[in-house]
Amino acid sequence: MKMTVDFEECLKDSPRFRAALEEVEGDVAELELKLDKLVKLCIAMIDTGKAFCVANKQFMNGIRDLAQYSSNDAVVETSLTKFSDSLQEMINFHTILFDQTQRSIKAQLQNFVKEDLRKFKDAKKQFEKVSEEKENALVKNAQVQRNKQHEVEEATNILTATRKCFRHIALDYVLQINVLQSKRRSEILKSMLSFMYAHLAFFHQGYDLFSELGPYMKDLGAQLDRLVVDAAKEKREMEQKHSTIQQKDFSSDDSKLEYNVDAANGIVMEGYLFKRASNAFKTWNRRWFSIQNNQLVYQKKFKDNPTVVVEDLRLCTVKHCEDIERRFCFEVVSPTKSCMLQADSEKLRQAWIKAVQTSIATAYREKGDESEKLDKKSSPSTGSLDSGNESKEKLLKGESALQRVQCIPGNASCCDCGLADPRWASINLGITLCIECSGIHRSLGVHFSKVRSLTLDTWEPELLKLMCELGNDVINRVYEANVEKMGIKKPQPGQRQEKEAYIRAKYVERKFVDKYSISLSPPEQQKKFVSKSSEEKRLSISKFGPGDQVRASAQSSVRSNDSGIQQSSDDGRESLPSTVSANSLYEPEGERQDSSMFLDSKHLNPGLQLYRASYEKNLPKMAEALAHGADVNWANSEENKATPLIQAVLGGSLVTCEFLLQNGANVNQRDVQGRGPLHHATVLGHTGQVCLFLKRGANQHATDEEGKDPLSIAVEAANADIVTLLRLARMNEEMRESEGLYGQPGDETYQDIFRDFSQMASNNPEKLNRFQQDSQKF
């Protein structure tokens, strides 16, 4: 090892030694600056490299997304996937290179600066200190007078000790300098050599990777050449076709006038028509119309679900309209509404009218089940019947209201005469009927029975689930409880007079209902059969403020679902397994224990039985209470004059509310606090119930004793869904008032949004649970 500073000169402490030290110290200082700069540049390079890797990964993800987008093109998908995988390997190689760079350059050089240079600086400080002490000792020794022997000896001793210490520290300092000068060469070369080997490994790995990819790239290049040739050929063909088409006469749309009743895809005719809106402005909008499956439907965009104009063409007529200013207009009239349409020309108008008339005639000739009809709210796109959507395919394959209702026990035959395959229903009773019995039910009046067709009418989701929750077996156990005891035989199909007498005795006179005695007045019964804890729990609902009540409902987790579909307590039947309500499945233990205090329903007043059963979501018991004469609007004076409908809201069941409303419940009847069902549903965050009550005419302007209407409660609770529904209903109400007595029932936007909320509340209630889930977080 070549010495930078000589040890002999060190002992002499000569000017040559001091000059050598000064030179070495300056060199070390400059070395430290260079190394610090190199380390900082290395760190910046590594950070930039990591950022490059991150950006490169994002670029690779973009290539993969493009490959997935090109899934229909095997060549593009395969090549992009293969290239992205190879480039991902290169990113991994880059990551390894940066890690090795960090270890070889940054870590090693930083360690050299922090360890070796620090030792040098420490030795320098000690040397400078002892040098200063030596100089002081020499000066003091020179200044001592001869006649002061004691001071002479003391100065001599200090000088001797200081010189010895100086020589020792100076030798250590010189050794540290020489070692540092030697080590810096090895450290710098070692780190740079490691760095170069890292690059060698990086490029070698990249070479191996692309050597394997090379043959595929050559094949792809040859294939690309063929694709370019094919593309040029296709371009020439399209240019020729374009030139040929340009020579045709497009002055008329005769090519679009054809319709085919026997079309393979079921579409008789389709094309653009102008449709007059039902809003206040009576605007005309251009929509894509089609006639298919004996229905007239339209849509705005291809991805939109078609809106059904006419459910069944057999129930409508079509006629020319010459009494309005716009040309080429015709009107499609059904029993419930009419639709004004406008074609682009007289030929197109005649073609559409003829297509509708032909479809009507064809519909009358056809036989069989109508299960392939489009559903008004979730029918598949007219142009995408093969889109692969399972739920839409199910509807096309026959999962209709008829099938879903008839699969309930007892519903496969008429509830009153036993005739098979009934296609009518009484929606407030929850039973299926044959066509003859349905006519008799109509004659009873809607206060006894509301009749609807299972095949021709539109079924709202909550009403369909109500039908699935009851059924002929459940209702007959109530209304035919004493038929066998009384020795009465049910009428047979075809016996019109016997049927009429039997049905009137069954539902109007209720002769066959099992009568039970009522020995207690309603207040006495409540005091006897309702525990104090139960009353406190029930009444505590009304003591909360809007915010507290929402949090309480979220904590109890008993009302976290608005669907209202629950298991019947009689037979445990789950009406619609895909949308079982969490209300009936997760009821708190305390409330179940209190509900057991109600004991046998035979000991309850019918009104109180209906009241309790509404909270328990027990539809069979509710039907039994109504059969025994319960007032559907009975108010419980012991519990704030709450009604069965309010109890159904507190119980969290949408179907229970629907059942009470179908049987005449007053949607605006309020308790002593001035809160109606809409208030309670808003406070609890039950979006599905709010939607149902607004559709049934609930007064959202009514205020409670605190002066709050449902909208202000929803705004305070920050429930966006309910605020949207209330404001939309209020806007629709104002629009109807502005149109006067003969205005339309509401614009299409209002109807579409409420239809969507009804669908979600019944079929996807978890989508409306956002408010409860957010409340649980707090």
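Just so you know, glycine gets a Cβ as well, placed from its N, Cα and C.
Per Swiss-Prot, domain 'BAR' is recorded for 1-226.
Residues annotated as domain 'PH' in Swiss-Prot, with sequence analysis given as evidence: 266-361. Under DSSP, residues within the domain 'PH' (266-361) fall into helix, strand and coil as 19 helix, 42 strand, 35 coil.
According to Swiss-Prot, the feature domain 'Arf-GAP' maps to 399-520. For the domain 'Arf-GAP' (399-520), the number of residues in each DSSP class (helix H, G, I; strand E, B; coil) is 50 helix, 11 strand, 61 coil.
The Cβ of Arg442 (mutagenesis position) lies under 8 Å from the Cβ of Ser449, Val451, each of which sits 6+ residues away along the same chain. Quoted from Swiss-Prot for the published mutagenesis Arg442 to Gln: Loss of GAP activity.
Asp721 (mutagenesis position) falls within a helical segment according to DSSP. Here Swiss-Prot describes Asp721 to Ala as a published mutagenesis experiment; the accompanying note says: Strong decrease in interaction with RAB35.
With a cut-off of 8 Å between CB atoms and residues at least 6 apart in sequence, the same chain places Leu711 near Arg727 (mutagenesis position), listed in sequence order. For the recorded site, Arg727 (mutagenesis position), the DSSP three-state label reads helix. Quoted from Swiss-Prot, the note on mutagenesis experiment Arg727 to Ala is: Decreased interaction with RAB35.
Among the mutagenesis results in Swiss-Prot, Arg727 to His has the note: Loss of interaction with RAB35. The residue drawn here is the original one.
Met731 to Ala appears in Swiss-Prot as a mutagenesis experiment; the accompanying note says: Strong decrease in interaction with RAB35.
Quoted from Swiss-Prot, the note on the mutagenesis of Asp756 to Lys is: Decreased interaction with RAB35. Look at Asp756 (mutagenesis position): DSSP puts it in a helix.
The average pLDDT computed for the domain 'Arf-GAP' (399-520) is 86. Met731 (mutagenesis position) sits 18 Å from Asp756 (mutagenesis position), taking the Cα positions as reference. Comparing the mutagenesis positions Asp721, Asp756 on other C-beta atoms within 10 angstroms of each C-beta gives the minimum for Asp756.
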